[in-house]
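Asker: Starting off with a structure, shown below.
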Amino acid sequence: MPANYTCTRPDGDNTDFRYFIYAVTYTVILVPGLIGNILALWVFYGYMKETKRAVIFMINLAIADLLQVLSLPLRIFYYLNHDWPFGPGLCMFCFYLKYVNMYASIYFLVCISVRRFWFLMYPFRFHDCKQKYDLYISIAGWLIICLACVLFPLLRTSDDTSGNRTKCFVDLPTRNVNLAQSVVMMTIGELIGFVTPLLIVLYCTWKTVLSLQDKYPMAQDLGEKQKALKMILTCAGVFLICFAPYHFSFPLDFLVKSNEIKSCLARRVILIFHSVALCLASLNSCLDPVIYYFSTNEFRRRLSRQDLHDSIQLHAKSFVSNHTASTMTPELC
């Protein structure tokens, strides 16, 4: 096929394939992501007062993942039925929620890595660091991310329909934007939203690895460093597996949708690659609970059989006690 071949419908042959990938991926993610993140919130709530090691950031990361997971049934419906009957408002909100989840996940993964790194490298300086500061950092992060991600739905339109079919998600048409402005926005977004966070996580990983090379480390200190390194490495792994492919394919996909790339073969390859990258970007919703389990001792302890049994009994006794007290209290007229 000639390189300068222009497609009238470059995605026509790949639409069913891409829809199938999305539907299968989101179905696979849905149940593990829902159960895993609900369990994560329950566990973190239980030991929130016991530790200062980034638990507030982990709670916010689990909330971000849970919001994404709760929108998956609507995405699955669309990709199975090839139509969106729920109105443009809900479509744009779910589309917007995808990016909020992604960049909130990136933000809180960075916060977790930096917090563990600081506790490791400067234990006395940050030993008495109060959780309220982590709460303020989390609130500020949510506000910035929610405002910044408004740009994504603003660059799409929900007015286009094909016959009786209403488009949503990846099929939303892109608004006409000047190419120079698009390049500037994408460059700023890539640098702030991915490159800088990735460099921060890689720096924390590198410095933690160097700290393990001390000639005479104390046994307790060595154990703390190994646990911190495990957590930071898993954060870096999520970045590279889930978010790197998307941030590489996103500018290319934008150029395809803006008709700046004319080669039919190149357009089809980019659309398929971007579809796979989108699926990988959603995978973090069920990967994060696995990370908590394998990199956090408290998480494993809390989910152990005995601790789980004791916690359920404690919650049951608390519920019965509160219910009994409320029924014995006379009603006020």
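Cβ atoms are placed via backbone N, Cα and C, with glycine included.
Here the original residues stay in place, and none of the substitutions has been built in.
So Swiss-Prot has the following annotated:
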- TYR22 to Ala: Substantially reduced receptor activity (MUTAGEN)
- ARG75 to Ala: Substantially reduced receptor activity (MUTAGEN)
- LYS98 to Ala: Substantially reduced receptor activity (MUTAGEN)
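Give me the lay of the land around each of these features.
Answerer: Under DSSP, TYR22 (mutagenesis position) is assigned to a helix (H, G or I) in the three-state scheme. Around TYR22 (mutagenesis position), a 10 Å sphere centred on its CB holds 21 further CB atoms from the protein chains shown.
Around ARG75 (mutagenesis position), a 10 Å sphere centred on its CB holds 24 further CB atoms from the protein chains shown. Secondary structure from DSSP puts ARG75 (mutagenesis position) in a helix.
LYS98 (mutagenesis position) falls within a helical segment according to DSSP.
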Asker: Measure from the CA atom of TYR22 (mutagenesis position) to the CA atom of LYS98 (mutagenesis position) and give the result in Å, rounded to a whole number.
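Answerer: Distance (Cα to Cα, whole Å): 13 Å.
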Asker: Roughly how many Å separate the Cα of TYR22 (mutagenesis position) from that of ARG75 (mutagenesis position), to the nearest whole number?
Answerer: 8
